[in-house]
Amino acid sequence: MPQPIFDRILPAFLYERIATVLLAQASRRGATVLTREEVIASTDAPFLIVVAESFALLLQAEPVPQMSTYRVAILTNPRAIARFLRKIRSQVPVNRRPLIRAVLQQLSPLNAKEQMLPADLAIALMAVLGEETTAQCQSCQPLVTAALNERQAQERLLHQVTTQIRQSLELPELLKIAVDRIREFLDVDRLLVGQFAQTEGELRGQITYESCRNSEIPSVLGIWDDCWQWSGLPSSSYQRLSQGEAIVVSDIQQFYGAVPCLQSFAAHWQIKSWLIVPIIVQDRLWGVLIAHQCDRPRQWQPQEVEFLTHLSQHLSIAIYQAQLYSELQQQKATLEQRVNERTQALREALSAMEAAHRIKNDFLATMSHELRTPLTCVIGVSATLLRWPLGPLTAKQREYLEIIHESGTHLLELINSILDLSEAELGRSQLHRSAFSIRQLCADCLEVVKPQAHRHQVNLRHQLMIPPTRDRFWGDYRRIQQILINLLSNAIKFTPAMGEVILRAWWKEDELIFQVQDTGIGIPAHLQSLLFQKFQQLDSSFGRAYTGAGLGLALTKQWVDLHHGWIDVDSTEGKGSTFTVGLPAISDPLPDPPKPKLDVPPLATTEVLVEPEGRIVLVSEDEATSTLICSILTTAGYQVIWLVDGEVERLLALTPIAVLLAEPFSYGDVQELVDQLRQRCTPEQLKIFILGSKGNYQGVDRYIPLPIHPESFLQQVTMGLTSLATSAQ
C-alpha cells in the first residue's frame, strides 16, 4: 500500500492552515474539492481531497485522544485516495454518494503511482509545515516524542524486513523470521500468516506460518475452519480484504454475537481480539497477516493497523519475488532438461553421422585399394606392350595401348587421391619427415609438370630465392612435392596457351614460403571459399571445359594442415591466380644425408641409356607390384629374380647387379641389410634401390617412389645402372 508523503502529529490550528492553503491552490487551478462537511460523513476525522488534471491529494487528520492535536497525513497516490473514498462510502448518505462517484471518475485517468505535486503548491505546503509550532503546544511534547520514537521503531523494523527481502529469495525462511519479529514488536499473543488457494471453484485457506508468545498459546498452524469460509471470514469480509481493507475487531464475542459458529471457534483457540490485514500480490488476494490477542479484548491503535498494513505490503513484494524466482528456477530446470535432451539428440546424431562417415571412408579406402592393384597391372602391362621388343606395333595398336595407358593412369591418380583424402579425414595420415634440398624439390616438381606445360603451350618458370646455406628443409618430401605438383598442375590447366606459370620459393624468417602464380582465367570472388572443399568444381561450365574430380586442392589443404602450415589464394577473374603456401621450419633431428644426384630427365623420354644386361633381384611381399616390376624389367631385357625376404647370403649367391628393396619392410631392418650388402659389395659392383618414400638410409643409391609408373620406373632403374655399366667398361 502506498505510504503518505507526509505523516506527523500537528496542532489542530496547523491542520486548518494547511487545509486553507490547499483550498486556495485548488480554487486557483479549478480543481475538484471534496471535504468531510460536503458528504456529511459520520466520522470525527476531517479530510480534504483535491483532484486536478495532473495530480490528486488527500489530506487526512485523525484526532489524538486527550490532546488538541491531529495526526496529519498527506497522500498523493490516486489508487490510495480511491480506496479511502470506497471505504467511507458506506458511511455517506445515499443522496451524497454521487459526489464520491464523481471524484472516483476523475481519479480514474490518473496514473496509479504517486503524482508529482506542482512546484508552487509544494513550496506553499513547505512554508506552512516549516513554521515553529512547538511553543504553542508545549504540553503535548512528551506524547509527540513518544509517538516519534514509536514511529522510528516501526521504520527500523520495516527497514530490517526490507533488507531481508533484498538479501533472500527463500520465502519460508523470510516469513518465519518476519512473523517472530512482528509479534514481538506488536506485543501480541499470536501472529499468523494465512494463505488462500483456489481449488475446484472453492476458496480455501490454511495457516502456513505462526509465532506464539509462549507454549500456553495453542497452535493453529495448518488449521482449516468451515465457519464463514475461512477463519471467520464471510464473503463480504473476503471482498473487503481483496480491496486492501483491514478487518479490525477489538472484542470478538461482542462483535460476532450473532455468529455462534465463529464465537465457538474463537473460544476454542482462545482468541479475544484480532487484526487482519490483506497480503495482495499482483492485484490478487494471496493471503492475510493476522494478529491475535488471547488474554483480553484489545483496542487496536491506528498506527498498529497502519504498521501491519505496511509490513503486509513489503511481504507482498517478497512473495512476488519468490514466485518469480520459483518460476525462473522451474523454467531454468525445464530449459536445462530441454538443452540436455537436445544435446543428447545432437550427440546421437553426431555419433551416427561420424559412424556413417567412417563407414563411407572405410568403404572408399577398401575399394580404392581393391581397384588400385588391377589398375596398376593394366598400366604396367600397357606400358610393357608399348615397348614390346619382339615386333613393331601398328599405328592403331599403339593408339589403343596409349589410350589404355593414359586412361588407367588418370583413374589410378583419382583413386590415389580418394584414398589419401579418406586417410586424412580418418586421421590416419602420418608425415614421414626427412631432410631434403628445397631447390632439388622444386626442380623435381617442375620436371613432372613440364610435359603438361608443353602440351598446353604454357611458359613454365621458377624464381628460387633460397640461399645455399638454407637449402635444407625437414618435412615429408612426398607430401610437399604433391602440394606443389597439384598447384602447378592446376595453374597450367587453367592458363590459356602462351600464358605463364611461375614457381617461387623463399624464406620468411622461420617459415618456408612457396608460391605458384599464373596468368589464367582467375577465380570469381564469391567462389573462392569453395576452393579447398572436396569434390568441388567452381562452376559447371568449368567442369565441361576442364577435367578433374575436385580433389587436388582439398588434398593440398589437408597436407598443408598436417605440416601445421597455411595456404592462401589471391585471384582476379580474367587476370590469374596466386596460391601461397607457408610451412613452418622445425629442427632436423638427423645429420645431413648424402646428396645423390636427383636430377630426372623429362618423363616423355623413352630412350634406354645402356644396354640391359645382368641380373636384378627384387625383394618385395606385394604380389601385384612385384608382378608389374618383373614384367617391366623383363620386357626391357633384364633378368629378374623375385624374393620375399632379404637374406643376405641368398641375395649375394645370385650375383645381382642391383637389388630393389620394396616397402613395406616387414622382412627385416633395411639399414642393417644395406650395411651387410655394402660390406660385401661396393657401389660400383652392386646398386641398391629403395622402392618407396625417401628416407635417410646410408648406402642407398636411389629412391624410386611408389606406386610404380612404368615409364618413370624404367628410366630411374636405367639411370641408376649407368654408373655400373660405365665402371664395367
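Any Cβ shown, glycine's included, is placed from N, Cα and C.
No noted substitution is present; original residues retained.
Database features, via Swiss-Prot:
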DOMAIN    366-587  domain 'Histidine kinase'
MUTAGEN   T627 to R  Loss of KaiB binding
MUTAGEN   C630 to R  Loss of KaiB binding
MUTAGEN   R650 to D  Loss of KaiB binding
Neighbouring C-beta atoms (10 Å sphere around the C-beta of C630 (mutagenesis position)): 18
Inter-residue C-alpha distance, T627 (mutagenesis position) and R650 (mutagenesis position) (nearest angstrom): 21
Other CB atoms within 10 A, centred on R650 (mutagenesis position): 12
Protein Cβ atoms within 10 Å of T627 (mutagenesis position), excluding its own: 17
Cα distance (Å, whole number) from C630 (mutagenesis position) to R650 (mutagenesis position): 19
Within the predicted model, mean pLDDT of the domain 'Histidine kinase' (366-587): 82
